[in-house]
Amino acid sequence: MKMFFRLTRELRDELKRPLGELVRGPIPEPYLKVRGELEKHPVVTVGDVVTENVLKIGVKPIIALYDLKTKRKEYSPEIEDTAVFLTVTNPPGTITKALLDTVRKAFGLAERGRNVHILVSGEEDLAAIPAVLYAPLGTLVLYGQPDEGVVLIKVTPECKRRCAKILASMEVVRDGD
């Protein structure tokens, strides 16, 4: 049975607030501002533009999630080809069980020294939530805030609790509902 979590109207408003520190500026400014921090910790990127720009400043994310779209338009980022590639389906406005399982699997591979790229068929916009939930403490998770900059999340117990609360507040849908 397929199961997924769907974003509610109330949560949409909450998620407009960044889950971490918003680093403002036009590209590549935000990435250059956080580069020193990124070089000291494991990094997870969410989004095509974020992944491409982190790679451009010489930082290799342990896990990169993207959907080959930006602002709902097709996008072909320049990405590395030495990583393990996984694919998963995740419709817009949802977090599927398949996405949760794939992110968990990716962290298992990353623990063994592999860099992992996850190509999301659908949308990866909410993927920072499972990334934070499964990431080891101290990991940095980055996602884009369109037309504003990049959000830098330092994974802490408090941050994990906030993401778990968001996931628990989402509407649970089972195949056929």
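Cβ coordinates come from backbone N, Cα and C, glycine included.
Residues or ranges marked as GTP binding site in Swiss-Prot: GLY25, TYR31, ASP48, VAL49, VAL50, ASP67, LYS69, GLU124, ASP147. The secondary structure of LYS69 (GTP binding site), as reduced to three states from DSSP, is extended strand. The Cβ neighbour count for LYS69 (GTP binding site), using a 10 Å radius over every protein chain in view, is 17.
Listed in sequence order, the residues of the same chain lying 6 or more apart from TYR31 (mutagenesis position) and placing their CB within less than 8 Å of its CB are ASN53, VAL54, LYS56, ILE57, VAL150. According to Swiss-Prot, the mutagenesis experiment TYR31 to Phe carries the annotation: Strong decrease in activity.
Looking at Swiss-Prot, you'll find the mutagenesis ASP48 to Ala noted as follows: Loss of activity. Mutant shows a dramatic reduction in growth rate. Secondary structure at ASP48 (mutagenesis position), taken from DSSP and collapsed to helix, strand or coil, is helix.
Quoting Swiss-Prot on the mutagenesis of GLU52 to Ala: No change in activity. Residue density at GLU52 (mutagenesis position): 20 other Cβ atoms are found within 10 A of its Cβ, drawing on all protein chains shown.
When Cβ atoms from all protein chains are considered, those within 10 Å of TYR66 (mutagenesis position) total 23, not counting its own. According to Swiss-Prot, the mutagenesis experiment TYR66 to Ala carries the following note: Strong decrease in activity.
Note: ASP67 (mutagenesis position) has non-local neighbours ASP48, LEU119, VAL120, SER121, GLY122, GLU123, GLU124, i.e. same-chain residues 6+ apart with C-beta under 8 A of its own C-beta. Here the residue is the original one, while Swiss-Prot reports the published mutagenesis ASP67 to Ala with the comment Retains a low level of activity. Mutant shows a dramatic reduction in growth rate.
Among the mutagenesis results in Swiss-Prot, ARG72 to Ala has the note: Small decrease in activity. The residue drawn here is the original one.
Taking a C-beta cut-off of under 8 Å and a sequence gap of six or more, ASN90 (mutagenesis position) has these contacts in its own chain: PHE4, THR96, ALA98, LEU99, VAL120, SER121, GLY122, GLU123, GLU124, LEU126, ALA127. Experimental mutagenesis at this site is recorded by Swiss-Prot as ASN90 to Ala, annotated: Decrease in activity.
For HIS117 (mutagenesis position), the count of additional Cβ atoms within 10 Å of its Cβ stands at 21 [all protein chains shown]. Following the DSSP three-state reduction, the secondary structure of HIS117 (mutagenesis position) is strand. Swiss-Prot gives this note for the published mutagenesis HIS117 to Ala: Small decrease in activity.
Mutagenesis annotation in Swiss-Prot: GLU123 to Ala, described as Strong decrease in activity; the structure shown retains the original residue. Take the CB of GLU123 (mutagenesis position) and look out to 10 A: across all protein chains shown you find 16 other CB atoms.
Experimental mutagenesis is annotated in Swiss-Prot for GLU124 to Ala, with the remark: Retains a very low level of activity. Using a 10 Å Cβ-Cβ cutoff, GLU124 (mutagenesis position) registers 26 neighbours.
Mutagenesis annotation in Swiss-Prot: ASP125 to Ala, described as Loss of activity. Mutant shows a reduction in growth rate; the structure shown retains the original residue. Long-range Cβ neighbours of ASP125 (mutagenesis position) (same chain, at least 6 residues apart, Cβ-Cβ under 8 Å): VAL46, GLY47, PRO92, GLY93.
Maximum C-alpha to C-alpha distance over the listed GTP-binding residues GLY25, TYR31, ASP48, VAL49, VAL50, ASP67, LYS69, GLU124, ASP147 is 23 Å. The closest partner of HIS117 (mutagenesis position) among the recorded positions, by CA position, is TYR66; the full candidate set was GLY25, TYR66, LYS69, ASP147. Note: the CA-CA distance between VAL50 (GTP binding site) and TYR66 (mutagenesis position) rounds to 9 Å.
Cβ neighbour density within 10 Å is lowest for ASP147 among the recorded positions ASP48, ASP147. In this structure, the C-alpha atom of GLY25 (GTP binding site) lies 16 angstrom from that of GLU52 (mutagenesis position). Note: the CA-CA distance between TYR66 (mutagenesis position) and ASP147 (GTP binding site) rounds to 18 Å.
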